[in-house]
Amino acid sequence: MTMRIDTDKQMNLLSDKNVAIIGGGPVGLTMAKLLQQNGIDVSVYERDNDREARIFGGTLDLHKGSGQEAMKKAGLLQTYYDLALPMGVNIADEKGNILSTKNVKPENRFDNPEINRNDLRAILLNSLENDTVIWDRKLVMLEPGKKKWTLTFENKPSETADLVILANGGMSKVRKFVTDTEVEETGTFNIQADIHQPEINCPGFFQLCNGNRLMASHQGNLLFANPNNNGALHFGISFKTPDEWKNQTQVDFQNRNSVVDFLLKEFSDWDERYKELIHTTLSFVGLATRIFPLEKPWKSKRPLPITMIGDAAHLMPPFAGQGVNSGLVDALILSDNLADGKFNSIEEAVKNYEQQMFIYGKEAQEESTQNEIEMFKPDFTFQQLLNV
């Protein structure tokens, strides 16, 4: 016996409901755009004060077949291409010798060009209806009522929603209605920083990059740099977390000299151009590498419709470039499920998305984790990873 699905009913799953997206990063904003294209009432609650808030971090590269597909569906792919910068890669050793260079061929310039995080946010914000994003909203509590969720914010009025989508990053504090899984540290640590006007402030290192991203490794210390992040040079240094840091980080990241002293000791046998980079930096950010493992199934019984996308769903080590791209695939699949009439209920649409996400999310986490293992071996070189 074939069951007939009432298509008109399905097309209106969310027609009289409102969706709350927690988090205004690229994944949350893309989700909002894709829902809005289908006439769905959606609000994004973001803790930043306003759209001018500077987002710290390196550039993002959206991949063909994943992140770019979501941008295409949103009608924003060409705008991304217009602002993104195709960049080659220089592989260097600790002495400042360029071991190999991987340049971008003209036919590959749109494969994964780099874009500044604020530029990507601006593209997405400009595509949304006015007042879609509600700024200065730090979510402190989520409570299910009889028919709607109540969202409580710090020092702001409460809101309600029929469906909640958590897109508020890897350290989300409101996952309990979806899963009891906890974020785990992987055993490596990252120190990041920006240098403005690098051509003036660290000319030796800037010239070493020569317009390309630069990667170097030596005895378990990794350095990544992008000399062109909207006029700033962004770099990151990664290493295995020292044993004495297991309970408490032994470097005070509020004290610049404390970080500089630590890094100069770690880089004592590196070329002076790398030390120039460290000496020039005015402030540093330190972060343990973390993962939100997709090992246990999420809760099948939830009081009201709720799910997670992006890092909130599958935070992973940043060693395969899969994080934001997997998150944009989340937005693409979930928005399609909610709007295309295939499912009888919001819960069914969410369940199907999560089943798909667990497959590609696990694969991305496994690739990132395997890269992390390989990259922190003493004899690792970026040449073996990038095949250059």
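Glycine is treated like the rest: Cβ placed from N, Cα and C.
Look at Swiss-Prot and you will find P26, V27, Y45, E46, R47, D48, D61, R117, L139, D311, G321, Q322, G323, V324 tagged as FAD binding site. If you take the C-beta of R47 (FAD binding site) and look for same-chain residues 6 or more apart in sequence within under 8 angstroms, you find D136, R137, K138, L139, N168. When secondary structure is read from DSSP and collapsed to three states, R47 (FAD binding site) falls in the coil class.
Sequence-distant neighbours of R54 (NADPH binding site) (same chain, 6+ apart, CB under 8 A from its CB) are N118. DSSP assigns R54 (NADPH binding site) to coil in the three-state reduction, outside any helix or strand. The feature NADPH binding site is assigned by Swiss-Prot to R54.
While the structure shown retains the original residue, Swiss-Prot records the mutagenesis experiment K64 to R with this note: E.coli is more resistant to minocycline (MCN), no change in affinity for MCN, decreased affinity for NADPH, decreased growth rate in E.coli. The Cβ of K64 (mutagenesis position) has F110, D111, N112 as same-chain neighbours under 8 Å, each 6 or more residues away in sequence. DSSP assigns K64 (mutagenesis position) to coil in the three-state reduction, placing it in neither a helix nor a strand.
Per Swiss-Prot, the feature substrate binding site maps to Q192, R213; the stated evidence is experimental evidence. Annotation note: Q192 (substrate binding site) sits in a strand segment as assigned by DSSP. Cβ contacts within 10 Å of Q192 (substrate binding site), excluding its own Cβ and spanning all protein chains shown: 18.
For the mutagenesis experiment F235 to Y, the note given by Swiss-Prot reads: E.coli is more resistant to MCN, decreased affinity for MCN, slightly decreased affinity for NADPH, increased growth rate in E.coli. In this structure, F235 (mutagenesis position) is part of a beta strand by DSSP. Cβ environment of F235 (mutagenesis position): Q192, A193, I195, L223, F224, A225, N226, L277 lie under 8 Å away, each six or more residues apart in the same chain.
The mutagenesis experiment T280 to S is recorded by Swiss-Prot, whose note states: E.coli is more resistant to MCN, slightly increased affinity for MCN, decreased affinity for NADPH, decreased growth rate in E.coli. Other C-beta atoms found within 10 angstroms of the C-beta of T280 (mutagenesis position) number 19, with every protein chain shown included.
Experimental mutagenesis is annotated in Swiss-Prot for T280 to A, with the remark: E.coli is more resistant to MCN, 2-fold increased affinity for MCN, 4-fold increase for NADPH, increased growth rate in E.coli. Secondary structure at T280 (mutagenesis position), taken from DSSP and collapsed to helix, strand or coil, is helix.
According to Swiss-Prot, the experimentally introduced change S326 to I is described as follows: E.coli is more resistant to MCN, no change in affinity for MCN or NADPH, increased growth rate in E.coli. DSSP assigns S326 (mutagenesis position) to a helix in the three-state reduction. Around the Cβ of S326 (mutagenesis position), the number of neighbouring Cβ atoms within 10 Å comes to 27.
The mutagenesis experiment N371 to T is recorded by Swiss-Prot, whose note states: E.coli is more resistant to MCN, increased affinity for MCN, decreased affinity for NADPH, increased growth rate in E.coli. For N371 (mutagenesis position), the same-chain residues that are 6 or more apart in sequence and have a Cβ closer than 8 Å to its Cβ are P317, F319, A320, L385. Following the DSSP three-state reduction, the secondary structure of N371 (mutagenesis position) is helix.
The note that Swiss-Prot attaches to the published mutagenesis N371 to I is: E.coli is more resistant to MCN, 2-fold increased affinity for MCN, slightly increased affinity for NADPH, increased growth rate in E.coli.
In three-state terms derived from DSSP, G321 (FAD binding site) belongs to neither a helical nor a strand segment and is classed as coil. Note: the Cα of P26 (FAD binding site) and the Cα of T280 (mutagenesis position) are spaced 31 Å from each other.
In sequence order, M87, G88, V89, N90, E114, F224, A225, N226, P227 constitute the residues six or more apart from R213 (substrate binding site) in its chain with CB-CB distances below 8 Å. If you count neighbouring Cβ atoms within 10 Å for each of the binding-site residues D61, L139, G321, the highest count belongs to L139. Of all the binding-site residues listed (P26, G323), P26 sits in the most crowded Cβ setting, with the most other Cβ atoms within 10 Å.
Every protein chain shown contributes to the tally, and the Cβ of Y45 (FAD binding site) ends up with 25 other Cβ atoms within 10 Å. Between Y45 (FAD binding site) and S326 (mutagenesis position), the C-alpha separation comes to 21 Å.
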